[in-house]
Amino acid sequence: MGEKPGTRVFKKSSPNCKLTVYLGKRDFVDHLDKVDPVDGVVLVDPDYLKDRKVFVTLTCAFRYGREDLDVLGLSFRKDLFIATYQAFPPMPNPPRPPTRLQDRLLKKLGQHAHPFFFTIPQNLPCSVTLQPGPEDTGKACGVDFEIRAFCAKSIEEKSHKRNSVRLIIRKVQFAPETPGPQPSAETTRHFLMSDRRSLHLEASLDKELYYHGEPLNVNVHVTNNSAKTVKKIRVSVRQYADICLFSTAQYKCPVAQLEQDDQVSPSSTFCKVYTITPLLSDNREKRGLALDGQLKHEDTNLASSTIVKEGANKEVLGILVSYRVKVKLVVSRGGDVSVELPFVLMHPKPHDHITLPRPQSAPREIDIPVDTNLIEFDTNYATDDDIVFEDFARLRLKGMKDDDCDDQFC
């Protein structure tokens, strides 16, 4: 029999190693009707804490300008959501009892570990990063979620980097289990001096939902009853990013293009299936392209389509991402014809892990010294499986140079 796999837990310590935050995951899923709760544990050195308190904050922020342009007290950043939790001393009426993971961590880490809990509102945007240009420095623009733990006498007191922990988490969405109808569109163009003859274009996709890296099959059917000749057919995939902040603006960027010299003569028909695949690897140099939030040692991808719950307040949302396929007929002597097909580009929903029920009774555990620097804790207690601790990753884009170790994400 093989060894039982451990439960992975992410950790990150303050520069002075007096404060350590533990989280069971970095990605929190928006299920439209609810969002996964943020439950973690903070471990504190009691000799260092003295008469101070331990606070944990969750912030959702939208950075819409370069960090090096923040001058004269002006910041190109808007906080969309801020929540604060006092981890120590514990509140007299905690919002909820510890989760199973928190309970296990509290037992392993000892009496100086304290739980914290946050609920992410449903109307907040998902984590999106706008791809920086080659000359851009500092933090990339976009929407991110940050957890910060620090020691202070009050929440208003300014915290210091040496005794605080900052780490980035992601709010993500996965593909719906039931996709929508097959996208299709058609249009007819009548030309002057053509004796009421027309050029008809019909296009469709084989389905509405595609996963990242999956090719799109675009079915194009042309009926040319006009006197003009279709010289070329262009198929492109465009990303649309609606920036909802002080006002709403839409930016579009082609992420895949295909051009074929397929001619359609007058009084003839044409039918063909074009295959096109939108990939980030073909768009590395495009500044402002929306990407999914990325973690260290993990390559990112084009931003997933945003699914908005019906009735949601779009003014609160930071970046809404959508995709369309555009089919264009290049006609001789002008008068091009085109249609657009909206589709959804997302990651598939991963298989849910089976959570074993908590045992009704358990033998009393013996207090043993715990080395919090260990990567893996081996125990033989039947009521608790192994926990594997992994250092929390710093948020960066692939190809970007690492900053100094005092960076808040290191």
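From the backbone N, Cα and C atoms, a Cβ is placed for every residue, glycine too.
As written in Swiss-Prot, here are the features:
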type	residues	note
MUTAGEN	V54 to A	Inhibits internalization of EDNRA and EDNRB
MUTAGEN	K107 to R	Promotes agonist-stimulated down-regulation of CHRM2 and CHRM1; no effect on internalization of CHRM2; when associated with R-18, R-108, R-207 and R-296
MUTAGEN	K108 to R	Promotes agonist-stimulated down-regulation of CHRM2 and CHRM1; no effect on internalization of CHRM2; when associated with R-18, R-107, R-207 and R-296
MUTAGEN	S198 to P	Greatly reduces interaction with MAPK10
MUTAGEN	K207 to R	Promotes agonist-stimulated down-regulation of CHRM2 and CHRM1; no effect on internalization of CHRM2; when associated with R-18, R-107, R-108 and R-296
MUTAGEN	S361 to D	Reduces interaction with CLTC
MUTAGEN	S361 to D	Almost abolishes phosphorylation; inhibits internalization of ADRB2; when associated with D-383
MUTAGEN	T383 to D	Almost abolishes phosphorylation; inhibits internalization of ADRB2; when associated with D-361
MUTAGEN	T383 to D	Reduces interaction with CLTC
MUTAGEN	R394 to A	Abolishes interaction with AP2B1; no effect on interaction with clathrin
MUTAGEN	R396 to A	Abolishes interaction with AP2B1
MUTAGEN	K398 to A	No effect on interaction with AP2B1
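Here the C-alpha separation of K107 (mutagenesis position) and V54 (mutagenesis position) works out to 19 Å. K207 (mutagenesis position) is surrounded by 16 other CB atoms, counting those within 10 A of its CB over all protein chains shown. Residue density at K108 (mutagenesis position): 20 other Cβ atoms are found within 10 A of its Cβ, drawing on all protein chains shown. Each residue contributes its Cα atom, and for K207 (mutagenesis position) and K108 (mutagenesis position) those atoms are 49 Å apart. Long-range Cβ neighbours of S198 (mutagenesis position) (same chain, at least 6 residues apart, Cβ-Cβ under 8 Å): T188, R189, H190, F191, N225, S226. If you take the Cα of V54 (mutagenesis position) and the Cα of K108 (mutagenesis position), they are about 20 angstrom apart, rounded to a whole number. Ranking the mutagenesis positions V54, K107 by other CB atoms within 10 A of the CB puts K107 at the bottom.
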